[in-house]
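Accompanying notes for the structure given below.
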Amino acid sequence: MSKGEELFTGVVPILVELDGDVNGHKFSVSGEGEGDATYGKLTLKFICTTGKLPVPWPTLVTTFSYGVQCFSRYPDHMKQHDFFKSAMPEGYVQERTIFFKDDGNYKTRAEVKFEGDTLVNRIELKGIDFKEDGNILGHKLEYNYNSHNVYIMADKQKNGIKVNFKIRHNIEDGSVQLADHYQQNTPIGDGPVLLPDNHYLSTQSALSKDPNEKRDHMVLLEFVTAAGITHGMDELYK
């Protein structure tokens, strides 16, 4: 067990803070909840603290919760491939570019680390080149979320990982908005981290609303499990 992994043996409180600017529409979001890496479970509630969110909530899910991939459940035979926990408590910087097909892009930079007993994800998001009447700024996405696989590989030069995946957002007219994600994670501290063999995270997310919440918000339940490296096949993945 890495030193960082020891911090995730029970339920851990999570705080998420995001400052965003999409096509000049500025906004802030604050999220709170908890994670349980034993089950790969996240329960979070996000509130737009600046009024109405200028983009659809589902477009921010990967920035919020795929940002705290340290809560992914890694099976025993894969624990030596868990970069995310091994970088704790100092944490990691997570940088991402998200390309929305036939529309604009988000660039995000997050610092994910422990502050006391709380796992904090602080994010800056900049969005450019979005069409004002497109699926994103035109709010044409359904309020739901599909399951996805997130592909991880080691980046030995930067002592971190590279991650890529494609998200399918459901549109109200029955079509799909694709979003390509390119992600880089590098440790903040200078201690040893685990550099993984290629594998993936399987994610299931459910969005809901709090009937008692008057502010613009999103409630998220998510399960994340690492997979792709099987027992006794280590040689194939070297």
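Cβ coordinates are placed from backbone N, Cα and C, and glycine is handled just like the others.
Substituted residues are absent from this model; it holds the original ones throughout.
Features reported for this protein in Swiss-Prot:
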| type | residues | note |
| --- | --- | --- |
| MUTAGEN | TYR66 to Thr or Phe | Shifts the excitation and emission spectra to shorter wavelengths |
| MUTAGEN | GLN69 to Met | In Citrinine; leads to excitation and emission peaks of 516 and 529 nm, respectively; when associated with L-68; A-72 and Y-203 |
| MUTAGEN | LYS79 to Arg | In Topaz; shifts the major emission and exitation peak up to 20 nm; when associated with G-65; A-72 and Y-203 |
| MUTAGEN | ASP103 to Glu | In mut1.27; shifts fluorescence lifetime from 3.03 to 2.85 ns; when associated with H-145 |
| MUTAGEN | ILE128 to Val | In EBFP2.0; shifts the excitation and emission spectra to shorter wavelengths and increases quantum yields compared to BFP; when associated with R-30; N-39; H-66; A-72; T-105; F-145; I-150; V-155; V-171; S-198; V-206 and V-224 |
| MUTAGEN | SER147 to Pro | Increases fluorescence at warmer temperatures such as 37 degrees Celsius |
| MUTAGEN | ILE167 to Thr | In P11; increases fluorescence at 475 nm excitation and at warmer temperatures such as 37 degrees Celsius. In Esmerald; leads to brighter fluorescence; when associated with T-65; A-72; K-149 and T-153. In VisGreen; leads to brighter fluorescence; when associated with L-64; T-65; A-72 and K-149 |
| MUTAGEN | VAL176 to Ala | In mut2.1; shifts fluorescence lifetime from 3.03 to 2.50 ns; when associated with H-145 and I-198 |
| MUTAGEN | SER202 to Phe | In H9; increases fluorescence at 395 nm excitation; when associated with I-203 |
| MUTAGEN | GLU222 to Gly | Suppresses the 399 nm excitation peak, leaving only the longer wavelength peak at 475 nm |
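Structure coloured by features recorded in Swiss-Prot.
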| residue | record | contacts (Cβ under 8 Å, 6+ apart) |
| --- | --- | --- |
| TYR66 | mutagenesis position | VAL150, THR203 |
| GLN69 | mutagenesis position | PHE84, VAL150, LEU201, VAL224 |
| LYS79 | mutagenesis position | MET1, SER2, GLU5 |
| ASP103 | mutagenesis position | ASP129, PHE130, LYS131, GLY134, ASN135, ILE136, GLN177 |
| ILE128 | mutagenesis position | VAL22, ASN23, GLY104, ASN105, LYS107 |
| SER147 | mutagenesis position | SER202, THR203, GLN204, SER205 |
| ILE167 | mutagenesis position | THR62, ASN146, HIS148, LEU178, ALA179, HIS181 |
| VAL176 | mutagenesis position | ARG168, HIS169, ASN170 |
| GLU222 | mutagenesis position | LYS41, LEU42, LEU44, SER65, THR203, GLN204, SER205, ALA206 |
Cβ atoms near SER202 (mutagenesis position) (within 10 Å, other residues, all chains): 17
Three-state secondary structure, which DSSP defines for ASP103 (mutagenesis position): coil
